[in-house]
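Some notes on the structure that comes next.
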Amino acid sequence: MRVLAVATPALGHLFPAVPLLWALRARGDEVLVVTGGDALRVAEAGLPVVDALPGETLTTLFGAYQETDPAFFVALRRSPMTTLRDLAPVLAYLAGRLLEPARRAAERWRPDAILATHGQAAGAVVAAEHGIPLVEHGFGFVRSDGAQEAVRQLLAERLGPAGSEPPPERYFLDIAVPSMTSAIEGMSLRAVPYNGGAVLPLSGASVGGRPPRPRVLVTAGTQLLHTHGAGALAWLPEVAAGHEAEFLLAAGGADLRDLGRLPPHVRVLDWTPLATVLPTCSAVVHHGGSGTTLAALAAGVPQLVSPALADNHINARAVADRGAGLETAVPDATTLTALLREPAFAKAAREVADELRSLPAPADVAARLHTAFGLPTTQGDA
């Protein structure tokens with residue numbers, strides 16, 4: 001089977017789908033990814049990728065869209081999104097930019113199925129045009145609320161009726177934790193964290209168990225520090241200075257000069273796979289990104305979430321409502337201490353980790369997709 005993955009050019013949208021794409025490859029299926037910007041890093045996962053948007057990043061794409069619809073982001077800041085449908089206008093813009101490259105890739109490569117990241121309608125249009133199944137892959141706790149249909153309708157205003165036609169078959173893979181959401185959409189899939197790879201020193205923070213002293217991981221994800229600067233972490237020097245914990249700051253190579261001199265027990269890490277560091281930590285403080293949220297849940301680590309953008313507040317609320325962490329506008333020492341000292345948070349986080357391990361693994365879902373498509377289910381027979 002050949003699977004063409006059409007992905008919104010954002011790590012947070014594409015990286016959650018990497019384990020399923022690996023599972024398909026391990027079965028002997030062929031995979032080709034069409035995306036752009038930072039999401040081209042998926043090539044580091046051993047997956048072939050087509051650069052559909054040469055020279056573009058998510059920041060430049062958002063900037064270009066803002067020029068055409070300046071009121072959209074203003075309205076979004078005033079009234080945060082509640083479902084993915086709220087992002088339909090910008091998702092339609094991104095789909096429009098990806099559509100022709102995705103069409104060309106499909107014409108040349110002739111896939112048997114399309115995998116699209118959540119709300120990425122370019123994949124849906126191509127699946128409909130070729131009469132092949134669409135698999136839409138979720139990336140967190142945000143619910144669809146008809147986002148795919150809304151985005152296709154906006155595309156149809158430019159493409160004509162063909163743009164609104166649905167694929168012949170559609171499957172949705174939901175990586176949200178069942179106990180932390182109102183209802184699972186489609187097929188449940190275990191969230192297996194993928195944050196890239198790294199060469200790790202045996203003596204470093206990423207190998208081994210938790211140290212005797214509490215260790216707190218601090219991260220602002222893949223976008224926030226680069227788009228908003230170190231000001232997103234302005235709280236850190238003061239909180240760390242008066243706290244007993246050791247702090248690991250996963251900065252991803254961002255410019256931190258505006259933070260000034262950091263206390264000696266704050267260690268700055270470059271790009272670091274969170275899944276390798278989190279098991280050594282007693283807590284994580286972050287912005288509410290889906291990838292970080294799910295990685296912490298998989299590791300059973302309590303979270304202090306200060307939501308920043310887009311769906312961040314949805315993830316923060318899911319964590320807080322489950323008792324696996326706390327939500328705060330600005331992290332402070334008192335709240336962090338409460339998170340570390342109250343055992344109920346760690347207990348709830350471990351319960352969620354156990355729940356995640358009970359969900360269908362990517363290999364299981366890959367086999368189910370073969371069955372759904374009427375293809376052989378024995379590994380290697382596809």
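The backbone N, Cα and C atoms fix where each Cβ goes, and this holds for glycine too.
Leu309 to Ile appears in Swiss-Prot as a mutagenesis experiment; the accompanying note says: Increased transfer of L-rhamnose. For the recorded site, Leu309 (mutagenesis position), the DSSP three-state label reads coil.
The annotation that Swiss-Prot gives for the mutagenesis experiment Leu309 to Ala, Val or Tyr reads: Increased transfer of L-olivose.
Where Swiss-Prot documents Leu309 to Met as a mutagenesis experiment, the accompanying text is: Increased transfer of D-boivinose. Around the Cβ of Leu309 (mutagenesis position), 19 further Cβ atoms fall within 10 Å across all displayed protein chains.
Looking at Swiss-Prot, the entry for mutagenesis of Asn312 to Thr or Gln says: Increased transfer of L-olivose and decreased affinity for other deoxysugars. Long-range Cβ proximity for Asn312 (mutagenesis position), meaning a same-chain Cβ under 8 A and a gap of 6 or more residues, is found for His287, Gly288, Gly289, Val305.
According to Swiss-Prot, the mutagenesis experiment Asn312 to Ser carries the following note: Increased transfer of L-olivose.
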